[in-house]
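To keep things clear, I will list the structure first and then write my remarks on it.
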Amino acid sequence: MAKDVEGPDGFQTRDYEDPPPTPFFDAEELTKWSLYRAVIAEFVATLLFLYVTVLTVIGYKIQSDTKAGGVDCGGVGILGIAWAFGGMIFILVYCTAGISGGHINPAVTFGLFLARKVSLIRAVLYMVAQCLGAICGVGFVKAFQSSHYVNYGGGANFLADGYNTGTGLAAEIIGTFVLVYTVFSATDPKRNARDSHVPVLAPLPIGFAVFMVHLATIPITGTGINPARSFGAAVIFNKSKPWDDHWIFWVGPFIGATIAAFYHQFVLRASGSKSLGSFRSAANV
C-alpha cells in the first residue's frame, strides 16, 4: 500500500506500508473463480514450458548425435537449451503474472507460501496443477516424437556420471536459491514503491536467473530447480535412473526455496518478525 510523495531527489516516489500477510488457511478462497482461473493458468503455463523445453533438449541431442548423421557441434548446444528454459520462463511469467502470479514451479510456490504471499490452499492447488501440467507437456512431446523421445532420454533429470549425490544436491539447492531469491527481489512491493520512477519488468530478471542457473548446472544434473519439471519428465520417461535420483529434484529445490524465503523476509526485510508473529497467531487460533 502506497501513496505518491515527492522524493529528495525530485523524483516522484511512494510512502510505503507492507501489505498484511495472506491468511495461512482461507477456506473462502475455494468459492472464488479467481482461484480456479489461476490454477488453470498454472497448469497451462507449465504444460507449455515442458513441451517447448523438452523438445529443445531432444532436438539438440538428435542434431549432435554423430551416429545418426549429426555433427559434434550440431544443434543449439547447452547455451541454446539454457536460453530455451530462461526464455520460456520470461514469456510465461509475463503472460500469467497478473492471473496466478506466474509461479510455474512448486519451489517458487513453496517459497512464497513460507513468506505468507499465498495461502496453503492456493499453494497446494498450484503445485498439483504444475505437476499435472508438466506430465501433460512431456506427454505431448512423447506422443509427437515417440522414437526420438525414447532414444534421447526424454529430457529427464538425473545425476551425471562423475558427480556424487552431494554435488548434485548442492547444485539444486544453490540454483533454486538464486531463482527464488530473484523472484522475491523482482516482485518486492517495497522495491516497486521506492523505485516507482524506474520501469521494471519483473519477468526479465526471473527468466535471466533461470538462464544463468542452467548454464552452471546442466552438466551436473541437467538442471532441475523445478520439481514439476523433473517429475513430469520422470513420469513419462519412466526409467530407473531418473527415479533413483528423483528425490534430489524435490529436496534440493525445496531447501533452496526455504533458504531464499527466510533470507529475504528475515534478513533483508524488516517485516520478517511480523510474518513470524502472524504464523504464531494463526497456529493459536
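Quick reminder: no glycine exception, Cβ is built from N, Cα and C everywhere.
None of the substitutions listed is reflected here, since the structure keeps the original residues.
According to its DSSP assignment, Thr223 (mutagenesis position) is coil. There are 26 other Cβ atoms within 10 Å of the Cβ belonging to Thr223 (mutagenesis position). Annotation of the published mutagenesis Thr223 to Cys in Swiss-Prot: Creates some mercury-sensitivity; the original residue is retained in the structure shown.
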